[in-house]
Amino acid sequence: MYFKYTAAALAAVLPLCSAQTWSKCNPLEKTCPPNKGLAASTYTADFTSASALDQWEVTAGKVPVGPQGAEFTVAKQGDAPTIDTDFYFFFGKAEVVMKAAPGTGVVSSIVLESDDLDEVDWEVLGGDTTQVQTNYFGKGDTTTYDRGTYVPVATPQETFHTYTIDWTKDAVTWSIDGAVVRTLTYNDAKGGTRFPQTPMRLRLGSWAGGDPSNPKGTIEWAGGLTDYSAGPYTMYVKSVRIENANPAESYTYSDNSGSWQSIKFDGSVDISSSSSVTSSTTSTASSASSTSSKTPSTSTLATSTKATPTPSGTSSGSNSSSSAEPTTTGGTGSSNTGSGSGSGSGSGSSSSTGSSTSAGASATPELSQGAAGSIKGSVTACALVFGAVAAVLAF
């Protein structure tokens with residue numbers, strides 16, 4: 001009985017450690033440089049061609065391409081191949097055609113993240129063949145643990161599925177192969193104060209949550225210890241498509257509120273002649289975009305079209321499941337030598353130049369610097385949370 005309650009309590013508290021809690025420059029705390037924008041309404045990448053990586057940064061490990069697309073391989077301790085778009089977009093849609101990595105403890109991740117620690121996630125555990133995880137964070141707030149859900153999907157490690165995040169100022173909708181599995185409305189997220197609403201970039205990566213150097217709770221959440229001798233374990237991404245509701249050359253936070261109303265954007269230009277035939281962007285006229293003036297200006301904000309959001313509840317949708325007590329337990333984190341995305345796809349770093357929040361422990365090092373630095377401090381902090389809960393229950 002004690003174990004039952006301990007497991008349930010840990011399952012509830014573990015998401016506290018899973019948001020990104022570090023940013024190179026957090027606009028909630030100080031004035032930051034503008035974000036480079038996607039100055040087009042759409043962007044597509046066919047990862048069966050190496051040129052599709054032209055608008056991406058390989059921030060950890062190596063990401064080769066092959067017939068099945070970009071390859072994110074975990075073969076040994078510390079492997080956490082990760083790529084980020086080199087641009088941000090502001091409301092719209094992100095579609096990723098992915099086959100998750102197999103292997104107990106191996107995590108495949110699709111993450112949208114912003115500089116002020118807003119985040120929207122997909123995560124697939126290598127040993128879970130029937131479901132995937134959805135999650136979100138606003139402003140790095142990890143004080144509640146009701147954000148994550150598990151939703152059904154068939155054989156994600158054997159089959160390519162299209163994972164979609166449709167993101168507007170009113171709602172976030174997660175879909176698999178065109179079927180909605182979860183909807184989060186603006187008001188569901190603490191009255192909108194924790195709703196993801198600032199310019200995001202897309203991050204893709206895999207890592208070993210089951211690495212033996214990780215905290216016990218992380219390993220349990222990931223499904224168990226990763227057996228590297230049975231690998232390698234590869235996540236494949238065939239293609240990516242992004243719709244940008246507000247094309248712009250750059251996005252600027254006009255104050256420290258972190259609200260979508262505070263975002264100013266500069267210009268929309270036609271960059272349809274992109275780097276290659278397999279990585280292309282298209283610009284169209286939009287009421288959302290400002291003029292091409294170099295002075296940032298607020299313009300009528302556009303949002304992508306989507307189904308009417310559900311009126312209430314943290315998660316809704318025909319296939320969504322409750323987040324109250326997931327079938328696996330544990331937190332997130334990468335190995336102490338690697339970096340990667342996960343439910344803990346957040347950025348963190350030992351650099352003294354960044355800014356951090358007190359919301360929770362960082363789960364990964366700052367990937368934009370291309371570093372695979374140590375995160376012993378952050379995973380230790382998560383482990384302390386687990387220990388504290390267990391101690392209280394034992395008492």
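Any Cβ shown, glycine's included, is placed from N, Cα and C.
This is the original sequence, none of the listed changes applied.
Swiss-Prot lists 45-230 with the feature domain 'GH16'.
Secondary structure from DSSP puts SER109 (mutagenesis position) in a beta strand. While the structure shown retains the original residue, Swiss-Prot records the mutagenesis experiment SER109 to Ala with this note: Leads to a four-fold increase of the transglycosylase activity.
Taken residue by residue with DSSP, GLU119 (mutagenesis position) is part of a strand. For the mutagenesis result GLU119 to Gln, the note given in Swiss-Prot is Abolishes both the chitinase and the transglycosylase activities.
Just so you know, the Cβ of GLU119 (mutagenesis position) picks up 26 other Cβ atoms within 10 Å once every protein chain is counted. Per Swiss-Prot, active site, nucleophile is recorded for GLU119.
When Cβ atoms from all protein chains are considered, those within 10 Å of ASP121 (mutagenesis position) total 29, not counting its own. The mutagenesis experiment ASP121 to Asn is recorded by Swiss-Prot, whose note states: Abolishes both the chitinase and the transglycosylase activities.
The annotation that Swiss-Prot gives for the mutagenesis experiment GLU123 to Gln reads: Abolishes both the chitinase and the transglycosylase activities.
Take the CB of THR218 (mutagenesis position) and look out to 10 A: across all protein chains shown you find 31 other CB atoms. Residues or ranges marked as chitin binding site in Swiss-Prot: GLU123, ARG203, TRP207, THR218.
The active site, proton donor annotation in Swiss-Prot covers GLU123 and rests on similarity to another entry. Counting every protein chain shown, the Cβ of GLU123 (mutagenesis position) has 27 other Cβ atoms within 10 Å.
Cβ contacts within 10 Å of ASN135 (mutagenesis position), excluding its own Cβ and spanning all protein chains shown: 24. According to DSSP, ASN135 (mutagenesis position) sits within a strand segment. Quoting Swiss-Prot on the mutagenesis of ASN135 to Ala: Results in a severe reduction of transglycosylase activity.
Quoted from Swiss-Prot, the note on the mutagenesis of TYR145 to Ala is: Maintains 24% activity using L5-SR as acceptor, whereas it has only 8% activity when CH5-SR acted as acceptor. Secondary structure from DSSP puts TYR145 (mutagenesis position) in coil.
For the mutagenesis of ARG203 to Ala, Swiss-Prot gives this note: Does not lead to significant changes in the activity. The structure shown keeps the original residue. Around the Cβ of ARG203 (mutagenesis position), a 10 Å sphere holds 27 further Cβ atoms from the protein chains shown.
Listed in Swiss-Prot is the mutagenesis experiment THR218 to Ala, annotated as follows: Results in a severe reduction of transglycosylase activity.
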Do me a favour and check the Cα-Cα span between TRP207 (chitin binding site) and THR218 (mutagenesis position); whole Å is fine.
12
Report the member of TYR145, TRP207 (the recorded positions) whose C-beta atom has the most other C-beta atoms within 10 angstroms.
TRP207
Taking just the CA atoms, what is the gap between ARG203 (mutagenesis position) and SER109 (mutagenesis position) in Å?
8
Of the mutagenesis positions GLU119, ASP121, ASN135, which one has its Cα closest to the Cα of TYR145 (mutagenesis position)?
ASN135
